[in-house]
Structures are given as structure tokens and as C-alpha cells.
Amino acid sequence: MKTFEILKHLQADAIVLFMKVHNFHWNVKGTDFFNVHKATEEIYEEFADMFDDLAERIVQLGHHPLVTLSEAIKLTRVKEETKTSFHSKDIFKEILEDYKYLEKEFKELSNTAEKEGDKVTVTYADDQLAKLQKSIWMLQAHLA
């Protein structure tokens with residue numbers, strides 16, 4: 001797979017995760033509602049930024065980003081969540097798994113971009129990896 005193709009898959013993943021985390025944000029139940037509501041808002045905002053950054057990088061590489069949800073659904077590898085009631089521990093476990101998946105995908109992006117001599121995408125991917133690894137560490141500590 002080429003760099004721009006991985007970017008498109010990640011763009012699809014980002015928009016699906018944006019919606020998935022909104023579902024958690026709106027439908028969390030329990031005594032820690034306020035904390036989880038705030039935390040999930042921060043997370044879905046990160047996915048919105050990621051979606052836009054990925055699209056802009058795709059354009060910079062001379063390709064067209066995803067512009068429809070139907071395209072995103074075809075390309076995503078993220079499992080959508082259709083339930084509408086959640087407890088915080090389940091939410092954070094699911095987000096942790098999604099972060100681990102993204103970590104793997106951004107490593108692939110970094111390696112592929114490196115092989116193609118695309119230093120800008122390598123830097124972007126490595127920056128995302130640093131953020132994801134910190135988030136993974138924090139969620140693992142929270143769930144311990």
C-alpha cells in the first residue's frame with residue numbers, strides 16, 4: 001500500500017472514531033458521567049483534527065481525500081458502535097483498543113512514508129505515534 005492510501009484509510013478511521021466517541025460522549029451513564037463526558041469531548045476533538053490533518057496531507061501529496069461518509073465506511077477498519085448505553089470502564093477499554101489499532105497503523109504509515117522518501121509524512125506519523133503512546137499509557141493506568 002502507498003502512503004496516500006494509508007492516509008486515506010486513517011482518514012476514514014478518524015471520522016468513524018469521531019462518531020463512535022460522540023456516541024460514548026452522549027450516552028455514558030454512571031456517577032462519573034461528568035468526567036467521562038469531558039474526557040470524551042477532548043478525544044473526539046482530537047479525531048476531528050486528525051481527520052482534517054490527514055485530508056490536508058493527502059491533498060499535499062496530489063490526491064483527493066475522502067469527502068463522503070460512504071467512502072469512509074468502505075475504507076475504515078474501525079468497528080462502529082451501535083449500542084447507546086455505556087459505563088465508563090467499557091468506554092475507556094474500547095478507546096484503548098482503538099488507540100492500539102491506530103498505533104499500529106501510524107507505524108505502518110511512518111515505515112511506508114520512509115521507504116517513499118516522504119519525510120513530512122514520517123514526521124506527522126511519528127508525532128501521532130507519540131501522542132497515541134502517551135494516551136495508551138494513560139488509559140492503561142486508568143484501567144489498572
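Backbone N, Cα and C atoms are what each Cβ position is placed from, and that goes for glycine too.
Taken from Swiss-Prot, the feature Fe cation 1 binding site applies to His25, Asp52, Glu56, supported by experimental evidence. Residue environment of His25 (Fe cation 1 binding site) contains 19 other Cβ atoms, counted within 10 Å of its Cβ in all protein chains. Mapped onto three states, the DSSP output places His25 (Fe cation 1 binding site) in helix.
Classification of Glu56 (Fe cation 1 binding site) by DSSP places it within a helix. Around Glu56 (Fe cation 1 binding site), taking its Cβ as the centre, 14 other Cβ atoms fall within 10 Å, counting all chains. If you look up Swiss-Prot, you'll see Glu56 marked as Fe cation 2 binding site, on the strength of sequence analysis.
Under its natural variant entries, Swiss-Prot includes Asn35 to His with the note: In strain: Y06. All chains included, 12 other C-beta atoms sit within 10 angstroms of the C-beta of Asn35 (variant position).
In sequence order, Lys131 constitute the residues six or more apart from Glu46 (variant position) in its chain with CB-CB distances below 8 Å. Under the heading of natural variants, Swiss-Prot lists Glu46 to Gly and annotates it as follows: In strain: 5060d, YS8 and Isolate 96T/KAD.
Neighbours of Met50 (variant position), defined as other CB atoms within 10 A of its CB across all chains, total 21. Quoted from Swiss-Prot, the note on natural variant Met50 to Leu is: In strain: G21.
The Cβ of Ile58 (variant position) has Phe4, Leu7, Lys8, Gln11, His64, Pro65 as same-chain neighbours under 8 Å, each 6 or more residues away in sequence. Where Swiss-Prot documents Ile58 to Leu as a natural variant, the accompanying text is: In strain: 8826.
Quoting Swiss-Prot on the natural variant Val59 to Ala: In strain: SS1, G21, YS8, Isolate 96T/THO, Isolate 96T/ROS and Isolate 96T/HAR. In the shown protein chains, 12 other C-beta atoms lie within 10 A of the C-beta of Val59 (variant position).
Natural sequence variation is annotated in Swiss-Prot for Ser70 to Thr, with the remark: In strain: 1811a and YS2. For the recorded site, Ser70 (variant position), the DSSP three-state label reads helix.
A natural variant is reported in Swiss-Prot for this position, Ile73 to Leu, and the note states: In strain: 8826, SS1, RHO901a, G21, 1811a, 5060d, YS2, YS8, Y06, Isolate 96T/THO, Isolate 96T/ROS, Isolate 96T/KAD, Isolate 96T/FRE and Isolate 96T/HAR. Contacts of Ile73 (variant position) defined by a Cβ separation under 8 A and a same-chain sequence distance of 6+ are given as Ala12, Val16, in order along the sequence.
The Cβ of Glu80 (variant position) lies under 8 Å from the Cβ of Val16, Met19, Lys20, each of these being in the same chain and 6 or more residues away along the sequence. Under its natural variant annotations, Swiss-Prot gives Glu80 to Asp the following note: In strain: 8826.
Contacts of Tyr101 (variant position) defined by a Cβ separation under 8 A and a same-chain sequence distance of 6+ are given as Asp13, Arg77, Val78, in order along the sequence. Look at Tyr101 (variant position): DSSP puts it in a helix. Under its natural variant entries, Swiss-Prot includes Tyr101 to His with the note: In strain: 8826, SS1, DB2, RHP901a, G21, 2A, 2B, 5A, 5D, 1811a, 5060d, YS2, YS8, MI 355, MI 356, MEL-HP27, Y06, Isolate 96T/THO, Isolate 96T/ROS, Isolate 96T/KAD, Isolate 96T/FRE, Isolate 96T/NEW, Isolate 96T/HAR and ATCC 43629.
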Exercise. Of the binding-site residues listed here (His25, Asp52, Glu56), which is spatially closest to Ser70 (variant position) when Cα positions are compared?
Worked result: Asp52
